[in-house]
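Notes to accompany the following structure.
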Amino acid sequence: MAAPVRLGRKRPLPACPNPLFVRWLTEWRDEATRSRRRTRFVFQKALRSLRRYPLPLRSGKEAKILQHFGDGLCRMLDERLQRHRTSGGDHAPDSPSGENSPAPQGRLAEVQDSSMPVPAQPKAGGSGSYWPARHSGARVILLVLYREHLNPNGHHFLTKEELLQRCAQKSPRVAPGSARPWPALRSLLHRNLVLRTHQPARYSLTPEGLELAQKLAESEGLSLLNVGIGPKEPPGEETAVPGAASAELASEAGVQQQPLELRPGEYRVLLCVDIGETRGGGHRPELLRELQRLHVTHTVRKLHVGDFVWVAQETNPRDPANPGELVLDHIVERKRLDDLCSSIIDGRFREQKFRLKRCGLERRVYLVEEHGSVHNLSLPESTLLQAVTNTQVIDGFFVKRTADIKESAAYLALLTRGLQRLYQGHTLRSRPWGTPGNPESGAMTSPNPLCSLLTFSDFNAGAIKNKAQSVREVFARQLMQVRGVSGEKAAALVDRYSTPASLLAAYDACATPKEQETLLSTIKCGRLQRNLGPALSRTLSQLYCSYGPLT
């Protein structure tokens, strides 16, 4: 008789380790689906992530280690768990028993952004999800602004130059190359910890930033006395700020620790031609030949904005391979009529003007070059003429029209020689990115006037088109794709609603569709502070509130 087959004991499948959390998330998802709220997607993603987690969770705060669990959702779970325990339910959240109660309505809007990844876990004693590292520029900025906030004689804000100087005073010896590329100041602005107002920019702490800065000061053992209540602290009570953090802040602002200064006779003015103007077919190589024929000192390099700029290049640099260069306050964008026509059709026209106005150079020239017959273009001549007129009257550009490429080269040669005479005898000094220049300061009071200019590296790096963008920047670009939304209108919209989630939450809070259509109509836009208007507000509400396909 054959021996009986011995079968191993079958391992039972584990029960759901967090049934209460699963039940509550399911309830909230179903309720959001019934009310047609977009938070249903947040709950669904969190529910899927929770079901894959094999271990029990004791609180909603512990669920933050899972994907798609943000501060708002974890707080909702903790509040629901507390209500469950108060009503006599099991104390363990993984108990199968629970209480069926509707989700708190006041918290649904808080999880609009809960699917965003948490950048850092808080340390002991900290609240919230963001806690800047000890050797980070963000920590330095918060502490410096906190000192200014505590100063009874201060303005409770700092300009960018003042902010850089305060950080440099805390660590005057910065090792070259020790800066990291993470833009600390921009990160704090996006986290709504630092507020930027006015022009030139002023930086101050928001209520959330003030709370975090106070906890940072307490964590470092700083009291009200040694945090400093004045702009100048005693030497023995200064807080040590890491050198790398100060260098990181300087790198983010696009400045050098030692400003570049070029005295008369130590530099030459030359024309920089974008490499895109020299490649390709047609008449592009002819431009360089014309410049050479006119004996214009020029160089060809990659420009991220504009087609022509002028730089003051150091003549006797310490490093011949890397001479110091300062960008003069003039930039030229060249457009042939056929290129102007195509750029208007595909939207590049508005975007290029918007980027030119933000490049840091104040004297902008729009060079329009005739090319062939106007009747062969895709747009009528009146449309092109109106676009050029708007560029001059509304955008404030200087518009120059030329007959052909030879006349364009002659105009560039004339500008080059004019700038060489204009800056002759001037002392040039670099300035931080984002601060206004003063090319005419001291022209009447000093035989050697001082001009503050951007370095070429800062100018070109600040104009990169495809650099990493925040949600706010992407949202602004998305709004500008809507017909009628200019750069100024998009800026006004993102000042009120910085993310799509905040705009959708505002739409969800409206009682009627009519209220949704007029939600944005009273937002002030532009220098004249005119209303956005009901027509554009209705268009945007249809775009963001329609669940079906747009018609």
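Glycine residues also receive a Cβ, built from the backbone N, Cα and C atoms like all the rest.
In this structure the noted substitutions are not present, so the sites keep their original residues.
Among the features that Swiss-Prot reports, domain 'ERCC4' is placed at 270-372. The average pLDDT the prediction assigns to the domain 'ERCC4' (270-372) is 87.
Among the mutagenesis experiments that Swiss-Prot reports, Asp274 to Ala is described with the note: Loss of endonuclease activity. Its own atom aside, the Cβ of Asp274 (mutagenesis position) has 20 Cβ atoms within 10 angstroms in the protein chains shown.
What Swiss-Prot records for Asp274 (among others) is active site, and it gives experimental evidence as the kind of evidence. Under the three-state DSSP scheme, Asp274 (mutagenesis position) falls in the strand class.
Taking a C-beta cut-off of under 8 Å and a sequence gap of six or more, Asp307 (mutagenesis position) has these contacts in its own chain: Val273, Asp274, Gly276, Glu277, Val332, Glu333, Arg334, Leu367. The Mg(2+) 1 binding site feature in Swiss-Prot is assigned to Asp274, Glu277, Asp307, Glu333; the stated evidence is experimental evidence.
In Swiss-Prot, a mutagenesis experiment is listed as Glu277 to Ala, annotated with the note Loss of endonuclease activity.
Per Swiss-Prot, the feature active site maps to Glu277 (among others).
Listed in Swiss-Prot is the mutagenesis experiment Asp307 to Ala, annotated as follows: Loss of endonuclease activity. Annotation note: Asp307 (mutagenesis position) sits in a coil segment as assigned by DSSP.
For the mutagenesis result Ile344 to Arg, the note given in Swiss-Prot is Decreased endonuclease activity; when associated R-345. Mapped onto three states, the DSSP output places Ile344 (mutagenesis position) in helix. Packing around Ile344 (mutagenesis position) is summarised by its Cβ count: 17 other Cβ atoms lie within 10 angstroms of its Cβ, all protein chains included.
Shown in sequence order, Ile344 are the residues of the chain, 6+ apart in sequence, with a C-beta less than 8 angstroms from the C-beta of Thr383 (mutagenesis position). Thr383 to Arg appears in Swiss-Prot as a published mutagenesis result, with the remark: Decreased endonuclease activity; when associated with R-387.
According to Swiss-Prot, the experimentally introduced change Ala387 to Arg is described as follows: Decreased endonuclease activity; when associated with R-383. Around Ala387 (mutagenesis position), the same-chain residues at least 6 positions away in sequence with a Cβ under 8 Å from its Cβ are Leu340, Ile344, Phe349.
Here the Cβ of Arg483 (mutagenesis position) has 8 other Cβ atoms within 10 Å, regardless of which shown protein chain they belong to. For the recorded site, Arg483 (mutagenesis position), the DSSP three-state label reads coil. Annotation of the published mutagenesis Arg483 to Ala in Swiss-Prot: Loss of endonuclease activity; when associated with A-489 and A-530; the original residue is retained in the structure shown.
Swiss-Prot lists Lys489 to Ala among its mutagenesis entries, and the accompanying note reads: Loss of endonuclease activity; when associated with A-483 and A-530. Annotation for Lys489 (mutagenesis position): spatial neighbours Leu479, Cys525, Gly526, Leu532, Leu536, criterion Cβ-Cβ under 8 Å with sequence separation of six or more.
For Glu333 (Mg(2+) 1 binding site), the Cβ neighbour count at a 10 Å cut-off comes to 20, with all displayed protein chains included.
The residues near the Mg(2+) 1 site, meaning same-chain residues not in Asp274, Glu277, Asp307, Glu333 whose C-beta sits within 8 angstroms of the mean position of the site's C-beta atoms, are Val273, Gly276, Leu303, Gly306, Phe308, Val332, Arg334, in sequence order. With a 10 A radius on its CB, Glu277 (mutagenesis position) counts 16 other CB atoms from all the protein chains.
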